[in-house]
Amino acid sequence: MSLGIRYLALLPLFVITACQQPVNYNPPATQVAQVQPAIVNNSWIEISRSALDFNVKKVQSLLGKQSSLCAVLKGDAYGHDLSLVAPIMIENNVKCIGVTNNQELKEVRDLGFKGRLMRVRNATEQEMAQATNYNVEELIGDLDMAKRLDAIAKQQNKVIPIHLALNSGGMSRNGLEVDNKSGLEKAKQISQLANLKVVGIMSHYPEEDANKVREDLARFKQQSQQVLEVMGLERNNVTLHMANTFATITVPESWLDMVRVGGIFYGDTIASTDYKRVMTFKSNIASINYYPKGNTVGYDRTYTLKRDSVLANIPVGYADGYRRVFSNAGHALIAGQRVPVLGKTSMNTVIVDITSLNNIKPGDEVVFFGKQGNSEITAEEIEDISGALFTEMSILWGATNQRVLVD
């Protein structure tokens, strides 16, 4: 009787369990993820892997074992895309990378760089507090800033490596003025901050003149020696560095312990023609139209056709970094031939005259900077028309166009 009662007590559980069992259960079909097609862009920047790799190796060969290399990749690698450039530096065993903002610090570390990571400008207190996560060597040029960084380091129980910037080059930007007792005393106090470690002393050249470089170098050598003495630091324990791209190529004695170079990696230097350009700015023809002599072109009718003309519509404008200064002044390359920009550059459109060309069709490649066939739009041409440094333009183009690694 008791056994029957026990089974009756379990009956509700059997019923519930049975009700929970699937009937004619069919497992869901495996969902196959659809591959999304790549977005087709109206314009893009090609970054030549082979040219970049060539330039890096050439700099390394130039320096040999006489000095170390810090690759400056600030400004999103001068507009060339840090995420594309940094891995090539890592592949070439570059030991030091210089950047500016915390996003760049994070990106370089996330890409797997394990070497020295240096900030090459003064940082805000908020930046410095966060940057301790990335094991960065901060640039310090005044006592107050050093004290604030020391407090951050103490709060986080860390010792932060720093590079003391001197104003030896006369930039009057980041550096500590040490040509007087007050400046030397500040340098001494910086060295005594318990949570900072001086690992480098640096300065910067404000102009590209070999004789001026030598003058500034002599001043830096003298001042850095004085600073080392008041700080009580061993010379072999501190990296001295001042050379930029121009100084590195033209004044070898400026190399010291390390050089900081950036533009040279992209072929952007007046000091040598031995380095290759890395960037090409491209688009395609959207449409072709025929217009009679006397028609005007673009906003404000700034150009009047002098003949019956064939005009190509290129989907690039100042929204893509092709500024209005190129209106009626710039050129593009189509089929290896130079063609003039007519009228004012619109936000999203440029018109070029292809009347003299044959067999041109929509979809054909257009180059606004770089080489196509035997023709080239040079950096000097871009600078002459725009009134801007080419670096300004490359950073602008990089910020407004997709960058793709080629060859």
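Heads up, the Cβ atoms here are built off N, Cα and C, so glycines get one too.
None of the substitutions listed is reflected here, since the structure keeps the original residues.
Look at Swiss-Prot and you will find Lys74 (among others) tagged as active site, proton acceptor. Neighbour list (Lys74 (mutagenesis position), Cβ cut-off 8 Å, at least 6 residues apart, same chain): Gly98, Val99, Thr100, Glu104, Val120, Arg121, Gly262. Secondary structure from DSSP puts Lys74 (mutagenesis position) in a helix.
For Tyr299 (active site, proton acceptor), the Cβ neighbour count at a 10 Å cut-off comes to 12, with all displayed protein chains included. What Swiss-Prot records for Tyr299 (among others) is active site, proton acceptor, and it gives sequence analysis as the kind of evidence.
Arg173 (mutagenesis position) falls within neither a helix nor a strand when secondary structure is assigned with DSSP, and so counts as coil. Cβ neighbours of Arg173 (mutagenesis position) (same chain, under 8 Å, six or more residues apart in sequence): His204. The feature substrate binding site is assigned by Swiss-Prot to Arg173, Met347, with sequence analysis given as support.
Swiss-Prot documents Lys74 to Leu as a published mutagenesis change and attaches the note Completely loss of racemase activity towards lysine.
Mutagenesis annotation in Swiss-Prot: Arg173 to Ala or Lys, described as Loss of racemase activity towards both L-lysine and L-arginine; the structure shown retains the original residue.
Among the mutagenesis entries in Swiss-Prot is Asn174 to Leu, noted as: Loss of racemase activity towards both L-lysine and L-arginine. Note: Asn174 (mutagenesis position) has non-local neighbours Arg121, Asn122, Leu139, Gly141, Ala165, His204, i.e. same-chain residues 6+ apart with C-beta under 8 A of its own C-beta.
Quoted from Swiss-Prot, the note attached to the mutagenesis of Thr391 to Tyr states: Reduces the racemization activity towards L-lysine by 2-fold. Does not affect racemase activity towards L-arginine. Within the same chain, the residues at least 6 positions away from Thr391 (mutagenesis position) whose Cβ sits under 8 Å from its Cβ are Gly75, Tyr78, Gly79, Gly263, Asp268, listed in sequence order.
What Swiss-Prot says about the mutagenesis result for Ser394 to Cys, Asn, Thr or Tyr is this: Arginine racemization activity is increased by 1.5-1.8 fold compared to the wild-type enzyme, while activity towards L-lysine is decreased. Almost no change in affinity for L-lysine and L-arginine. Cβ-based neighbour count (10 Å, all protein chains) for Ser394 (mutagenesis position) stands at 27.
Around the Cβ of Met347 (substrate binding site), the same chain contributes Gly317, Tyr318, Ala319, each under 8 angstroms and 6 or more positions distant in sequence. DSSP classifies Met347 (substrate binding site) as coil under the three-state reduction.
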